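Engineer: Take this structure first; my questions come after.
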Amino acid sequence: MDAQSSAKVNSRKRRKEASSPNGATEEDGIPSKVQHCSVGLRQPAPFSDEIEVDFSKPYVRVTMEEACRGTPCERPVRVYADGIFDLFHSGHARALMQAKNLFPNTYPIVGVCSDELTHNFKGFTVMNENERYDAVQHCRYVDEVVRNAPWTLTPEFLAEHRIDFVAHDDIPYSSAGSDDVYKHIKEAGMFAPTQRTEGISTSDIITRIVRDYDVYARRNLQRGYTAKELNVSFINEKKYHLQERVDKVKKKVKDVEEKSKEFVQKVEERSIDLIQTWEEKSREFIGSFLEMFGPEGALKHMLKEGKGRMLQAISPRQSPSSSPTHERSPSPSFRWPFSGKTSPSSSPASLSRHKAVTCDISEDEED
């Protein structure tokens, strides 16, 4: 095999080794997908007092270097994380996820403090201890739950549960007369720091509820809870009911306003359409009117043509200028029929008037 072919084989081997189970490689810039795994997710994590431990075998704690390098499958690194876990939220889950992923082979053990210890050292809780135990049990990152965990970890407790490391955020936790309850754990080299999730905590959730207390009280009253169950006084109960009615009226008014705005908008759009249509029709009407009655309209041409025909029909045709003119003979004198007698002789004045009238009639006929 020559050098070129061997280089190709080696490059294929490197790409195959670098590829993920689904075929994606880092060179391609495609993040590899995580394979689906349902092992250990069908049942909640067991309690520590329900697990049988063989104390006859000696337990040797692993070092940080050995834990980071990886341990055999039968010897996982036992990491302990404790807390109150009241109103279990995503911040708790993320902290336990970090504890689970501290080392390649990790067995997380989570301790939950009882109500008595919590009420004495920290304050009242929303959920009781059984509810908090159950919430932690159903977290996918937990392999074992310790009930009634101690507030301060003792060497006896660490040896009893064979704990290798303790996981918690690095912020000093002052309580029980100590500036930091994890100080001796840090000095022993058993502390594995995790990161706190910002923006979410049990105190933040309680603060939100207290801040909007009236809203949640009214909400639960609507859902059937009594004022006694909510620890609400008679006056506040009536106040909440009145506020609810006022809010309903406001909502109706707002709906009416929105509908009226929509109606006005539709009317405006319709009016704009009508105005545009009216303008188009008016232009058509004006154009048709001008075509009929304008200065050069059809009606004027019709009137001119009709006038010309009427004048042609009324006036006689003129004779040609070259033809000789015919003189008419004077019209005979008018006489009454059946009159055999001649009229008496007229006076000279009457004769002259008769001649003048006769001349006028003859001139009119010539014209």
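Keep in mind that glycine also has a Cβ here, set from the backbone N, Cα and C atoms.
Marked as CTP binding site by Swiss-Prot: Ile84, Phe85, His92, Lys122, His168, Asp169, Tyr173, Gln195, Arg196, Thr197, Ile200. Residues annotated as phosphocholine binding site in Swiss-Prot, with similarity to another entry given as evidence: Lys122, Trp151. According to Swiss-Prot, the natural variant Arg140 to His carries the following note: In MT58 cell line.
Buried or exposed, and what's around them? Tell me for each listed feature.
Structural biologist: Taking Cβ-Cβ distances under 8 Å and a sequence gap of 6 or more within the same chain, the neighbours of His168 (CTP binding site) are Ala81, Asp82, Tyr182, Phe191, Pro193, Thr194. Look at His168 (CTP binding site): DSSP puts it in a strand.
Mapped onto three states, the DSSP output places Trp151 (phosphocholine binding site) in coil.
DSSP assigns Arg140 (variant position) to coil, not to a helix or a strand.
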Engineer: What is the total of other Cβ atoms whose distance to the Cβ of His92 (CTP binding site) is within 10 Å?
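Structural biologist: A count of 24.
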Engineer: How far apart, in Å, are the two Cα atoms that lie farthest from each other among Ile84, Phe85, His92, Lys122, His168, Asp169, Tyr173, Gln195, Arg196, Thr197, Ile200, the residues recorded as binding CTP?
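Structural biologist: With Ile84, Phe85, His92, Lys122, His168, Asp169, Tyr173, Gln195, Arg196, Thr197, Ile200 as the binding residues for CTP, the largest Cα distance is 21 Å.
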Engineer: When you measure from the Cβ of Ile84 (CTP binding site), how many other Cβ atoms are you left with inside 10 Å?
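Structural biologist: I get 22 for this one.
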Engineer: What is the interatomic distance between the Cα atoms of Arg140 (variant position) and Ile200 (CTP binding site), given in whole Å?
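Structural biologist: Distance (Cα to Cα, whole Å): 20 Å.
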